[in-house]
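The next block holds one structure in the form of structure tokens; read it before the comments.
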Amino acid sequence: MALLDLAQEGMALFGFVLFVVLWLMHFMSIIYTRLHLNKKATDKQPYSKLPGVSLLKPLKGVDPNLINNLETFFELDYPKYEVLLCVQDHDDPAIEVCKKLLGKYPNVDARLFIGGKKVGINPKINNLMPAYEVAKYDLIWICDSGIRVIPDTLTDMVNQMTERVGLVHGLPYVADRQGFAATLEQVYFGTSHPRSYISANVTGFKCVTGMSCLMRKDVLDQAGGLIAFAQYIAEDYFMAKAIADRGWKFSMSTQVAMQNSGSYSISQFQSRMIRWTKLRINMLPATIICEPISECFVASLIIGWAAHHVFRWDIMVFFMCHCLAWFIFDYIQLRGVQGGTLCFSKLDYAVAWFIRESMTIYIFLSALWDPTISWRAGRYRLRCGGTAEEILDV
């Protein structure tokens, strides 16, 4: 009996610690968003003396927004940069899109690389290798095909690249688009994702996604260059780790990494979340414990039980009140990341928020059930530590 009581006291203590940690994350991310995001960065050096940047753009396939997204990179207001467009397959329709833009912007230093170079199992690295090997500037900007920018995006990122900074990254977010699937994505990338992403970076944990990353090429070369990360599927995590291990700091751009894919659906979003969860579980096994208890409904039940055990409060009343507070703070977070008026109603937000929160356990269990992932037309079996092997169809 004494052992059971001790276990219950321990669980109650855990519940209160969880409460403090999660709400610190809420406050940290909201305050950081208000103070840092969507602000004009201070110019650290004269415009004419900004260092050159090599933009590496991995492309595969075409969606309705691809040409408009790509065109924003040809219209950057930056004194010295090159655009290196990378397409793996010779019959990829993205090649025609690239050629059209190369013809439209002859004054932009841009080249097209077709065929890639097989150096490992990561298809993105394989696609980028030829461009990386001939990149002529000291700063490398790897940016996904679905990202769109505004004219001063690169200037903002380079201004964050101060003396001891080795990597500048953008907080992933989603552009305003039509349909409920777009709303669901926007709610996730404006609430749950920035709460974890920002609070991790504020407290010193290196949390980086590779959607838009500006890095020092010499530091990457010291780590073995891009080829050193071809054995991983989550190459962005391991590149960031290699840079941090060499004593360099990270900085976050004041502008978000604006995803604007023209192809999206609820099933695509769900598959993406499952794939990301599988990668996190294999890279960071502690995710198995930490991730489920950091989500609203599970956390509210644990904390509600702790409050009932200590204060005899009604669990369901506490659960509902805690979820309501979470819901409100998430809306504040979302408005901060958006930096303006949302394109959907509060009712749309409420429905999308509830569905997203309800999906979390299914996503997590699905990730545990099957250790293989499908990505860029390939299938891979993940191994502990983040490496993977390609599954070849016989």
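The backbone N, Cα and C atoms fix where each Cβ goes, glycine too.
Residues as originally present; substitutions not included.
Feature annotations, reproduced from Swiss-Prot:
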{"type": "ACT_SITE", "residues": "ASP236", "note": "active site, proton acceptor"}
{"type": "MUTAGEN", "residues": "HIS26 to Asn", "note": "Inhibits activity to about 50%"}
{"type": "MUTAGEN", "residues": "HIS26 to Ala", "note": "Inhibits activity to less than 6%"}
{"type": "MUTAGEN", "residues": "HIS36 to Ala", "note": "No effect on activity"}
{"type": "MUTAGEN", "residues": "LYS124 to Ala", "note": "Completely abolishes catalytic activity"}
{"type": "MUTAGEN", "residues": "HIS322 to Ala", "note": "Inhibits activity to less than 6%"}
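Projection of Swiss-Prot feature records onto the structure.
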residue : record                       : Cβ contacts under 8 Å, 6 or more apart
HIS26   : mutagenesis position         : ARG195, TRP326, PHE329, GLN333
HIS36   : mutagenesis position         : MET252, THR254
LYS124  : mutagenesis position         : PRO58, GLU235, ARG376
ASP236  : active site, proton acceptor : VAL208, THR209, GLY210, CYS213
HIS322  : mutagenesis position         : ALA299, SER300, ILE303, GLY304
Tell me the coarse DSSP state (helix, strand, coil) of LYS124 (mutagenesis position). helix
Structural state of HIS26 (mutagenesis position), classified by DSSP into three states: helix
